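Participant: Just passing along the structure, written as structure tokens.
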Amino acid sequence: MQDRQKAQDYRALLLADTPLIDVRAPIEFEQGAMPGAINLPLMMDDERAAVGTCYKRQGADAALALGHRLVCGDIRQQRLEAWKAAYQRFPNGYLCCARGGQRSHIVQRWLQETGIDCPLIEGGYKALRQTAIQATWQLAQKPILLIGGCTGSGKTQLVRQQPNGVDLEGLARHRGSSFGRTLNPQLSQASFENKLAVELLKINARQTLKRWVLEDEGRTIGANHLPECLRERMAQAPIAVVEDPFALRLERLREEYFIRMHHDFTHAYGDEAGWQAYSEYLHHGLFAIRRRLGLQRFAELTDTLDRALAEQLSSGSTDGHMAWLVPLLNEYYDPMYRYQLEKKAANIVFRGTWQDVANWLKAQ
């Protein structure tokens, strides 16, 4: 343990996907955590709140004493068993609290009493978080190439195929549009940024990196927003635009939103509940842009969506969805993206089909 405890290289710890036994309270963990960390709190939220109030009113010694009274007996033993099991599962793991202070030291000492020497992160989560922020800023200074194109152009797939591609939407667990949510809930903003930083570090470590390849995104991806240092660099980056035939885009969207999402919902929740969740997902996506469509047009497209869902439920056919998807693209998504792209026209360095852009990227 001593070798692991000395002179910690935070970047190396993040690059290695080092298991972290995070002993902070659940509310702290939810607000921000490192990829792969598991939350096994020393104190639960209410216990931490009580200790914090005691600290403010009576000082550190009284707060520490209260903490020991709250976590004692069977509660202490149950949590100790959970930490022991976690260390046995991840013998190369580290304990982590907010700042490498009393909580991780207390858990470390209790484990030592059982014969387990588990190192802790000096500086705690805050030190790792600062390392992630600094890494993102530094790596965002490298050249960036954006992949642009209207909805359904296969941009994400193209980015994923590049050895230097960073799938921002995958990291954010959201595909960017009003229909972009996935079955996996989005991470907190800090956790998203931490995951992005680790991904950048890993890709940078695998190769001699000339530039990043990213999808042309807005300021936000669902509830997550891009780090400002990265967004500023993307705003100035050259863009390769995918221009595929409309019919091909429709087939990609059919596969992604009507076939795959239906499958994912029913696989997760069963046929009946999954169908209900899938239907609500499509309705929610349309409802989210009702004001931009205009209430009358929204009502018309909603009726068309209902008919398409009825047809899909009865026959399995997704053809009916084209009756609302086509006008949605023509009247809303395509004009919106083309307007945004026009403002960045000076940054466009290549236009072509998906395959043209893929070939162009290989030649760079």
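Note that Cβ sites are derived from N, Cα and C of the backbone, with glycine treated the same way.
Straight out of Swiss-Prot:
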- Cys97: active site, S-selanylcysteine intermediate (ACT_SITE)
- Gly149: (2E)-geranyl diphosphate binding site (BINDING)
- 14-137: domain 'Rhodanese' (DOMAIN)
- Ala63 to Pro: Increases geranylation activity (MUTAGEN)
- Leu66 to Pro: Increases geranylation activity (MUTAGEN)
- Gly67 to Cys, His, Ile, Leu, Met, Asn, Arg, Thr or Val: Increases geranylation activity (MUTAGEN)
- Gly67 to Glu: Increases geranylation activity. Lack of geranylation activity; when associated with A-155 (MUTAGEN)
- Cys97 to Ala: Reduces the level of geranylation but does not abolish it (MUTAGEN)
- Cys97 to Ser: Reduces the level of geranylation but does not abolish it (MUTAGEN)
- Lys155 to Ala: Lack of geranylation activity (MUTAGEN)
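Help me understand the surroundings of these features in the structure.
Facilitator: Remark: Cys97 (mutagenesis position) has Asp22, Val23, Arg24, Leu42, Arg103, Ser104, Val107, Leu120, Gly124, Tyr125 as non-local neighbours, by Cβ distance under 8 Å and separation of at least 6 in sequence.
DSSP assigns Gly149 ((2E)-geranyl diphosphate binding site) to a strand segment in the three-state reduction.
Under a cutoff of 8 A between CB atoms, and with a sequence separation of 6+ in the same chain, the neighbours of Ala63 (mutagenesis position) are Val51, Gly52, Cys54, Tyr55. Annotation note: Ala63 (mutagenesis position) sits in a helical segment as assigned by DSSP.
The local packing around Leu66 (mutagenesis position), expressed as other Cβ atoms within 10 Å of its Cβ over all shown chains, amounts to 18.
All protein chains considered, the CB of Gly67 (mutagenesis position) has 21 other CB atoms within 10 Å.
Classification of Cys97 (mutagenesis position) by DSSP places it in coil, neither helical nor stranded.
Within the same chain, residues at least 6 positions away in sequence whose Cβ sits under 8 Å from that of Lys155 (mutagenesis position) are Ile147, Gly148, Gly149, Glu215, Asp216, Val242.
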Participant: Could you tell me how many residues in the domain 'Rhodanese' (14-137) are helical, how many are strand and how many are coil under DSSP?
Facilitator: 75 helix, 9 strand, 40 coil
Participant: Over the span of the domain 'Rhodanese' (14-137), how high is the average pLDDT in this prediction?
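Facilitator: Value for the domain 'Rhodanese' (14-137), mean pLDDT as a whole number: 95.
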